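Trainee: So Swiss-Prot lists the following for this protein:
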- 168-385: domain 'TLC' (DOMAIN)
- R169, R172, Y182, W231, H255, D286, L289, K293, 296-297, 303-304, F307, W314, W371, I375, V378, I382, R385: fumonisin B1 binding site (BINDING)
- S186 to A: Does not affect the enzymatic activity of the LAC1-LIP1 complex (MUTAGEN)
- Y224, W231, H255, T259, 262-263, 265-266, F269, F271, 274-275, 278-279, 282-283, D286, R318, F343, Y348, 352-353, 356-357, 360-361, W371: hexacosanoate binding site (BINDING)
- W231, H255, T259, L262, 265-266, F271, 274-275, 278-279, M282, D286, L289, K293, N296, F307, R318, Y348, 352-353, 356-357, L360, W371: hexacosanoyl-CoA binding site (BINDING)
- S266 to F: Abolishes the enzymatic activity of the ceramide synthase complex and does not rescue the growth defect of LAC1-LAG1 double deletion mutant; when associated with F-265, F-275, F-353 and F-375 (MUTAGEN)
- F269 to A: About 75% loss in enzymatic activity of the LAC1-LIP1 complex (MUTAGEN)
- F271 to A: More than 90% loss in enzymatic activity of the LAC1-LIP1 complex (MUTAGEN)
- M274 to A: About 80% loss in enzymatic activity of the LAC1-LIP1 complex (MUTAGEN)
- G275 to F: Abolishes the enzymatic activity of the ceramide synthase complex and does not rescue the growth defect of LAC1-LAG1 double deletion mutant; when associated with F-265, F-266, F-353 and F-375 (MUTAGEN)
- Y279 to A: About 90% loss in enzymatic activity of the LAC1-LIP1 complex (MUTAGEN)
- L341 to A: About 90% loss in enzymatic activity of the LAC1-LIP1 complex (MUTAGEN)
- Y348 to A: More than 90% loss in enzymatic activity of the LAC1-LIP1 complex (MUTAGEN)
- I375 to F: Abolishes the enzymatic activity of the ceramide synthase complex and does not rescue the growth defect of LAC1-LAG1 double deletion mutant; when associated with F-265, F-266, F-275 and F-353 (MUTAGEN)
Amino acid sequence: MSTIKPSPSNNNLKVRSRPRRKSSIGKIDLGDTVPSLGTMFETKESKTAAKRRMQRLSEATKNDSDLVKKIWFSFREISYRHAWIAPLMILIAVYSAYFTSGNTTKTNVLHRFVAVSYQIGDTNAYGKGINDLCFVFYYMIFFTFLREFLMDVVIRPFAIRLHVTSKHRIKRIMEQMYAIFYTGVSGPFGIYCMYHSDLWFFNTKAMYRTYPDFTNPFLFKVFYLGQAAFWAQQACILVLQLEKPRKDHNELTFHHIVTLLLIWSSYVFHFTKMGLPIYITMDVSDFLLSFSKTLNYLDSGLAFFSFAIFVVAWIYLRHYINLKILWSVLTQFRTEGNYVLNFATQQYKCWISLPIVFVLIGALQLVNLYWLFLIFRVLYRILWRGILKDDRSDSESDEESDESSTTPTDSTPTKKDI
């Protein structure tokens, strides 16, 4: 006769803890933010290389040659851990050579790197030329330093002091808070330039009325070239693929290609008055997006309210204003200002440039419409279905899964609508 065995105690059962629910806002794959050197995904290869470097540093020094090699490996290891050190050394070297030379005029070869060139006499007007590329290149290095320094020295400790323990969240907060810092400066800077011009408030007729704009005011040129440096630096990080691509990697890459084409063509062919309003629409909306994401990562109760404001601003700036500019290409491009092709006088506002301008701005609008679709999907999930499943990138999912394998999960589920 078979005996019935008692069931094991519930204390011995392995209860699979329910993962903590996440909000969609912080991980929705949209926007212009590109991962940095300091937040890139650590692959097995990079971890193995780091172990090799540490082994070399632990080896005994037998002669001067070994000592030099150890110093070099020490510098490389520090630079890998703190990516802002190498660009800082370049900046210090150039600035030191420039200011200690006793010649801070345009005759100094370093002047074209540290300051804007082509000032017209003693006026506030600045022309354009090949030296502007030197300025853009140098400030690409500056933005590399600025981003890595702020994220490593300022934002990371700040996030830890706010009791953020997840390595993944700290990295995402670092990226978004730097975006808040940059767009929080560039957005008002661009609005200031627009306010002190005839472009206020997104006056489309003024974009064409004075064409060709061979010169720009000092602050206008600093803003324009600074933006070019910022976007070029981001594009380099994106091209190098230092981060595992997110789901909208192709759209993000396409967005950067179109943006850089717009920057280059508008500057070279004297359409800078068209570029300024587009810069502003991107910066202000990006500021609100990053602010909403940061509040979401910090589990703030204001995250949904902030996200709602962002959605309204995104639709107004990236769609209404940009479509208004796109419509002006069809209606005002021909009628306002000169409309003639003349290579001798650099007159390029003509029947050839019209479709090119329209296609580039239209391509930018298509990417923004795709991201708007993702935004509406998030709103639908939150408001109607209550589903908080993420549209996150592979890198984010993998990183969180790696983290969860080494850290205990919270067995008590928490509901977060935003």
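Just so it is clear, glycine is given a Cβ too, placed from its N, Cα and C backbone atoms.
Every position carries its original residue.
Help me picture where these features are in the structure shown.
Mentor: Averaged over the domain 'TLC' (168-385), the predicted model reaches a pLDDT of 91.
According to its DSSP assignment, F307 (fumonisin B1 binding site) is helical.
In the three-state DSSP assignment, the secondary structure recorded for S186 (mutagenesis position) is helix.
In the three-state DSSP classification, S353 (hexacosanoyl-CoA binding site) falls within a helix. Residues within less than 8 Å, Cβ to Cβ, of S353 (hexacosanoyl-CoA binding site) and separated from it by at least 6 positions along the same chain comprise F269.
When Cβ atoms from all protein chains are considered, those within 10 Å of S266 (mutagenesis position) total 22, not counting its own.
In the three-state DSSP scheme, F269 (mutagenesis position) falls into the coil class. When Cβ atoms from all protein chains are considered, those within 10 Å of F269 (mutagenesis position) total 17, not counting its own.
Remark: F271 (mutagenesis position) has M207, Y211, D213, S265, K349, V357 as non-local neighbours, by Cβ distance under 8 Å and separation of at least 6 in sequence.
Counting only residues at least six positions away in the same chain, the Cβ atoms of M207, S266, I325, V357 sit under 8 Å from the Cβ of M274 (mutagenesis position).
Secondary structure from DSSP puts G275 (mutagenesis position) in a helix. Around the Cβ of G275 (mutagenesis position), a 10 Å sphere holds 21 further Cβ atoms from the protein chains shown.
Around the Cβ of Y279 (mutagenesis position), a 10 Å sphere holds 24 further Cβ atoms from the protein chains shown.
Applying an 8 A CB threshold to same-chain residues 6+ apart, the list for L341 (mutagenesis position) reads Q347, Y348, C350, W351, I352.
Its own atom aside, the Cβ of Y348 (mutagenesis position) has 21 Cβ atoms within 10 angstroms in the protein chains shown.
In three-state terms derived from DSSP, I375 (mutagenesis position) belongs to a helical segment.
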Trainee: What's the CA to CA span in angstrom from L360 (hexacosanoate binding site) over to W371 (hexacosanoyl-CoA binding site)?
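Mentor: L360 (hexacosanoate binding site) to W371 (hexacosanoyl-CoA binding site), Cα-Cα distance: 17 Å.
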Trainee: Of the recorded positions S186, L262, I278, L289, which one has its Cα closest to the Cα of W371 (hexacosanoyl-CoA binding site)?
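Mentor: Its closest listed neighbour, by Cα, is L289.
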Trainee: Can you name the recorded positions among R169, W231, L289, Y297, F307, I375 whose CA is within 10 A of the CA of Y224 (hexacosanoate binding site)?
Mentor: none
Trainee: Quick one: pull the CA-CA distance for L289 (fumonisin B1 binding site) versus I375 (mutagenesis position), whole Å only.
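Mentor: Answer for this pair: 11 Å between alpha carbons.
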Trainee: Using a 10 Å cut-off on Cβ-Cβ distances across all protein chains shown, tell me which of the recorded positions (L262, I278, L289, I375) has the largest neighbour count.
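Mentor: It comes out as L289.
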Trainee: What's the number of neighbouring CB atoms sitting within 10 A of the CB on S265 (hexacosanoyl-CoA binding site)?
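Mentor: The answer is 18.
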